[in-house]
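Copied over from Swiss-Prot, here are the features:
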- E200: active site, proton donor (ACT_SITE)
- E298: active site, nucleophile (ACT_SITE)
- Y96, N140, A141, E142, N199, Y364: substrate binding site (BINDING)
- E298 to Q: Loss of hydrolytic activity (MUTAGEN)
- Y304 to A: Nearly complete loss of hydrolytic activity against lactose compared to wild-type due to decreased substrate affinity (MUTAGEN)
- Y304 to F: Over 33% increase of hydrolytic activity against lactose compared to wild-type. No effect on hydrolytic activity compared to wild-type; when associated with H-355 and G-357. 58% reduction in hydrolytic activity compared to wild-type; when associated with H-355, G-357 and F-806 (MUTAGEN)
- Y355 to H: No effect on hydrolytic activity compared to wild-type; when associated with F-304 and G-357. 58% reduction in hydrolytic activity compared to wild-type; when associated with F-304, G-357 and F-806 (MUTAGEN)
- N357 to G: No effect on hydrolytic activity compared to wild-type; when associated with F-304 and H-355. 58% reduction in hydrolytic activity compared to wild-type; when associated with F-304, H-355 and F-806 (MUTAGEN)
- W806 to F: 43% loss of hydrolytic activity against lactose compared to wild-type. 58% reduction in hydrolytic activity compared to wild-type; when associated with F-304, H-355 and G-357 (MUTAGEN)
- W806 to S: 90% loss of hydrolytic activity against lactose compared to wild-type (MUTAGEN)
Amino acid sequence: MKLSSACAIALLAAQAAGASIKHRINGFTLTEHSDPAKRELLQKYVTWDDKSLFINGERIMIFSGEFHPFRLPVKELQLDIFQKVKALGFNCVSFYVDWALVEGKPGEYRADGIFDLEPFFDAASEAGIYLLARPGPYINAESSGGGFPGWLQRVNGTLRSSDKAYLDATDNYVSHVAATIAKYQITNGGPIILYQPENEYTSGCCGVEFPDPVYMQYVEDQARNAGVVIPLINNDASASGNNAPGTGKGAVDIYGHDSYPLGFDCANPTVWPSGDLPTNFRTLHLEQSPTTPYAIVEFQGGSYDPWGGPGFAACSELLNNEFERVFYKNDFSFQIAIMNLYMIFGGTNWGNLGYPNGYTSYDYGSAVTESRNITREKYSELKLLGNFAKVSPGYLTASPGNLTTSGYADTTDLTVTPLLGNSTGSFFVVRHSDYSSEESTSYKLRLPTSAGSVTIPQLGGTLTLNGRDSKIHVTDYNVSGTNIIYSTAEVFTWKKFADGKVLVLYGGAGEHHELAISTKSNVTVIEGSESGISSKQTSSSVVVGWDVSTTRRIIQVGDLKILLLDRNSAYNYWVPQLATDGTSPGFSTPEKVASSIIVKAGYLVRTAYLKGSGLYLTADFNATTSVEVIGVPSTAKNLFINGDKTSHTVDKNGIWSATVDYNAPDISLPSLKDLDWKYVDTLPEIQSSYDDSLWPAADLKQTKNTLRSLTTPTSLYSSDYGFHTGYLLYRGHFTATGNESTFAIDTQGGSAFGSSVWLNGTYLGSWTGLYANSDYNATYNLPQLQAGKTYVITVVIDNMGLEENWTVGEDLMKTPRGILNFLLAGRPSSAISWKLTGNLGGEDYEDKVRGPLNEGGLYAERQGFHQPEPPSQNWKSSSPLEGLSEAGIGFYSASFDLDLPKGWDVPLFLNIGNSTTPSPYRVQVYVNGYQYAKYISNIGPQTSFPVPEGILNYRGTNWLAVTLWALDSAGGKLESLELSYTTPVLTALGEVESVDQPKYKKRKGAY
């Protein structure tokens, strides 16, 4: 907001005195801070009181969804997600930055190409989405190491603490990433409005000071020193009050916390356990941070799923549209003002970036699927709530009351929480007292209104709350000067147009609803049947009752048109902001929100703008669709949909109507089994002629890992030697005495890892993996060895990613990968000298384009054969569907062409066949050099792997590379490998440019 000069002088005086002050403007209390940079920012751009944020002086609710750019590395598709978030009625996206991807080598920060954040920020601005930046340095995020690069395993200090070694290690990363964020702050015309230092800094143990104000202040100062001046917000993992304003050093500007109340039991998606619905968040907020707006920086939008889990379809069922209605509206009962859903779009754990407990997909059961589809009902349900919040500013200034089972509803089976407004309307959140109830409950309400206390319905009948449902009833709700005394039907949106006002209400199937309006005007049904609609005129109001119908009815009361919809019909409505200068909708300011039009258009409406006499809509279609536009400006004469002039009609109510035909294109995909597959053995290490002289020697007599002491003569921890990702290989040399009978080995790779062991060329056995096992002790019988002869033990270990570091003091991120211990029977451990390798170069990784985690330590990966156009001319012809006849690891490469039609968004999937009794094998699939599938046949669950356009060349040549690791003496093979697609979407997204896909080039020093 703009301050008067007198107010500004007072603030400057307070600044000079080094004091923070409070001032009141338009009835709201704002806090100004003594820090000059912060104070200057807050008085102009982002301020707050105890109710909400203000952006440029305008009160706003932040409704946000989490989206990680590193999990969708195609820039044009990032814009797609932003536009789908904007279409929900949301105004913000929260994002993490994964440190491990941009500083793979200490001191070398690389944020270019697919890791460049600036196109992500530009796309947010184009879509009109604010950003909450969360760069860590620790992020958790179900990412390898919680976002920590593997080399932190060597830091001589406690991670996430004020130990100097750790703080020094973070400086390079934070100084760079925070400077980039600072460049794109709202103060510089960018979209970033909030900055979160650290992440879920909530739990400590093991004698470490916690919470450590010195540490938290250091992280905050890192951001400030890099130029970050926007407010700092935190996300306590629970509502514990850590680092809340007023707690001293390390306090943030705005306190926030996380909540995942329904948990992560996707195996039982219909079970809502007793007591899981939060009821005390408002009370805790008033105790912990009463001067800041109530913020939940991560509220449950889905669930993770582990190796061997039920799959994300089950997670989306657990956290479905019913969950949203009950839990999100419950959050509204606490007057939440900053609400971020984790996740809104999950994406993909491509290239080994995930943590060990999760698989390639990070779909998360979120509203937008991993393949960017929005057909989950939870997306549409979320759109109803997002648009309601967008047009209900009175919600932010109402006063929340206590939940009650008496006083409002006539049954104790229902609980009502009031948010009472003075002149800005009141809101009543109604739910079942047993929140998990699947019963339908009939009820009447008695609500305080400007017309007195009213028992509703007045015209007879009862209201109904169906099972696992919740409603927000409004009273004295302002529709641009028209007072809605009450409405039991829920508000989707309302708008004031040049020729009148429009209010859109909806209800569930079979429900009866009623509203009352302060007016002396009569009720006229101007569209649809009058059947089921009743009304009554009083001296100062009109009351309307109706039964919800699947057929739209429109009633007119004075200059107000009211659309009466059922919920499923409301799902098809969109409220795009109407741009009049350019094509971008802009950010969600009150002026921009007021400019919106209402469009019924099915699958997706991205944008709307005026150009000359044309109204332009950009929209996506997955079926032939009738398009209707409500509130068309009088200057518009022609309709353009996706750039094409489209004939339209105008009905008596001024609604424009048109039809978009959907004619699905012919999609021709290659048969992957019939490609010209070439094969090379990618475990030459078990051949007698193999030379490992170029391998790093595992000869460190001490580890730099402070978590676990060595139990071997030299360190066999991979991160001691710079190997942090993908498959690890070890070769142990010894000279036999002839008395060795067994070899025991303890390997560690994280949940669901596997390992295999050979003696020279003889297969000894494998650990095929279980989700519950992060390490495994195995003992293998040896054949009779010849005294004096040299033998080599070859060990392959699947590094599933590094552990997260959630609890400060445990330092679990330092949990080593590799060999923990071994025993050659009858021999001292020193009898074996070891070498090891992972990805070629380790921290001096070869592929700077695809990043430090994408490739592992297999021979073919070290050579770069997984990249396009490997030197396969003289390789053997063989397919992964033929596979291997014995234990080992094969590498397969083939190319194919795609020629998919432009203007269509066609989700493509790699599908790996799986039987009920598969042989144990592990597969990696590289697409144009990017690892986009990691499959474990005996664990699962994922068999279908989305691969986005831009990674796949939709109109060009593509290269597939498959590594097949058979962990059984009988070998293994893929039962099938197919490319498939789901419903093509006629899209307005535009051209998608392929990411950089460097081809194979002989690597210097590759072994």
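Including glycine, each Cβ sits where the backbone N, Cα and C put it.
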Closest of N140, E142, N199, E200 to Y355 (mutagenesis position), Cα positions, recorded positions only: E142
Residue among recorded positions Y364, W806 with least C-beta crowding, 10 angstrom cut-off: W806
Other C-beta atoms that fall within 10 angstroms of the C-beta of E298 (mutagenesis position): 24
Span of Y96, N140, A141, E142, N199, Y364 around substrate - largest C-alpha separation, Å: 19
Cα proximity to N357 (mutagenesis position), best match among recorded positions N140, E142, N199, E200, Y364: E142
CB contacts for A141 (substrate binding site) [other CB atoms within 10 A, all chains]: 26
Reduced DSSP assignment, the residue listed as 'active site, proton donor': coil
Y96 (substrate binding site) versus the residue listed as 'active site, proton donor' - Cα distance in angstrom: 13
Nearest of the mutagenesis positions (E298, Y304, W806) to E142 (substrate binding site) - Cα to Cα: Y304
Helix, strand or coil at Y96 (substrate binding site) [DSSP, three-state]: strand
Nonlocal residues around N199 (substrate binding site), in sequence order (Cβ under 8 Å, 6 or more apart): Y96, R134, G136, Y138, I139, N140, A141, N235
